[in-house]
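The structure appears below as structure tokens.
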Amino acid sequence: MDPRIMYYTVLLTTAARVYGQTIKPGVDSVSDQPTWANPLFTYPVDCPAAKLSKVSPSQLRCPRIFDDENRGLVAYPAVIRSLSVGNNLGDIHTQGEYVHKVLYRTTCSTGFFGGQTIEKALVEMKLAPREVGVYDTTTASALYFPAPRCQWYTDNVHNDLTFYYTTAKSVLRDPYTLGFLDSDFIEGKCSKSPCQTHWSNVVWKGDSGVAACDTGSEIKGHIFVDKTSHHVVKATSYGHHPWGLHRACMITFCGKPWIRTDLGDLIAIEYNGGATLLAFPACKDTTVGMRGSLDDFAYLDDLVKSSESREECLEAHAEIIATNSVTPYLLSKFRSPHPGINDVYAMHDGSIYHGKCMTVAIDEVSKDRRTYRAHQTSAFVAWGHPFGDEWGGFHGLHGNDTPVIPDLEKYVAQYKVSMMDKMDIRPVPHPSVQILYNDTDTADITIRKIDSFDLQSLNWSFWPSLSALGGVPILLALVFFLYCCMNRRPSMPAAPQEIPMYHLASRG
């Protein structure tokens with residue numbers, strides 16, 4: 001063995017026990033290209049609407065944005081391997097479905113003179129994860145309201161049908177823990193299917209899968225060493241976010257040793273022409289998970305966040321919340337400049353959509369802006385549109401004939417003002433509200449949510465009949481007659497009401 005390599009190996013083993021990993025290679029291995037930089041652009045791939053969820057403005061999150069400041073550091077060439085992100089199904093996402101439990105209720109209230117009010121309500125029925133699979137399910141297209149049952153001079157006669165039905169929904173799987181990640185889950189994650197969502201009557205279920213233990217392809221990059229302490233502080237490769245190594249440690253996963261980086265990625269690094277495998281002290285715990293599972297402030301030691309871009313995003317977020325509206329330009333501020341699995345956002349038909357999808361580095365955009373070439377590829381491909389049209393893409397990309405890319409458009413002297421077009425944001429609807437019913441006449445049907453006592457839910461349908469009788473004298477005579485001669489009006493016990501309730505009301 002080369003005496004130099006033997007010396008470095010001893011140095012690494014000794015220093016790692018005390019100070020963390022240190023490196024002091026020979027001068028001949030210093031890189032001529034130590035600077036790391038962001039790609040021209042990033043864009044999601046394989047991210048259809050089924051992998052997205054509607055979110056409110058407060059749920060938007062600005063991405064981490066890192067600088068390439070390397071003062072006081074020396075870069076050395078290295079080969080970096082990462083655990084392949086995926087599972088035995090061959091995708092970072094898991095196909096699944098929402099299971100809904102909803103009561104479809106038709107209520108009839110009949111007045112003395114025959115006037116009727118027909119109300120149609122969707123009532124949440126609490127669904128526990130253990131119930132999933134016990135009952136047969138149907139599809140949303142098979143839902144319908146039962147026919148009204150009306151009784152003369154009687155309020156609130158209910159006719160109920162309870163449905164268990166499914167709607168398609170894909171979520172991101174954590175390849176390390178096999179957990180599931182989605183903004184609809186409580187705390188945004190779930191360890192095992194079936195998973196409870198924010199809505200009491202909606203549960204998600206999907207395939208469990210097994211961990212993917214294959215090693216990803218080798219990529220060329222650099223490790224950065226502090227000139228004074230000789231500590232290894234980070235590793236970089238074009239087309240990837242930087243890996244912080246200030247708190248790095250060794251952990252065993254899938255039967256192999258890995259470096260757990262500051263934010264939880266598992267990687268392996270070779271340097272000195274592949275002769276030496278970078279190693280750190282053993283981790284004090286066995287925590288593994290998707291990027292960001294560890295301390296969010298770990299990168300602040302060296303990989304300083306680009307404050308200007310971060311502040312622009314925070315200002316955009318504040319404006320979206322304050323105005324309850326969004327423009328393509330404002331939404332572009334939420335695009336992560338680093339490839340990999342990232343939060344992605346799109347705007348469509350009054351709603352903001354969020355998902356976690358793979359984004360790729362883009363080296364070149366065609367002159368007509370209709371296609372792009374991703375890093376380490378030669379073919380140009382079209383932009384992905386999650387909603388099947390050519391107008392709306394991710395992070396503000398929009399346009400029919402010539403796509404408008406706000407992040408690039410802002411540098412053009414005569415920029416397209418369409419990126420400033422405002423879209424008012426609607427409230428996020430309940431996922432179980434399916435405007436599907438068996439009525440042929442939908443005139444005057446409205447939808448409302450009942451959170452408390454509502455006068456509109458009472459039976460006022462006899463007023464049109466009274467107005468046709470000729471005025472106040474007849475009304476007074478009628479009241480006197482009812483008071484003196486009629487028996488007490490029968491009443492029906494009110495059925496227990498779940499909250500919230502959605503009403504589709506039509507007055508007859």
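These residue numbers are counts, starting from 1, taken along the chain as shown.
Glycine is treated like the rest: Cβ placed from N, Cα and C.
As recorded in Swiss-Prot, the features of this protein are as follows:
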VARIANT   R71 to Q  In strain: Isolate 8401H and Isolate 8601H
VARIANT   S217 to P  In strain: Isolate 8601H
VARIANT   L245 to P  In strain: Isolate 8401H and Isolate 8601H
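This view paints the features noted in Swiss-Prot onto the structure.
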| residue | record | Cβ neighbours (10 Å) |
| --- | --- | --- |
| R71 | variant position | 6 |
| S217 | variant position | 8 |
| L245 | variant position | 29 |
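In three-state terms derived from DSSP, S217 (variant position) belongs to neither a helical nor a strand segment and is classed as coil. Here S217 (variant position) is positioned 30 angstrom away from R71 (variant position), judged by their C-alpha atoms. S217 (variant position) sits 21 Å from L245 (variant position), taking the Cα positions as reference.
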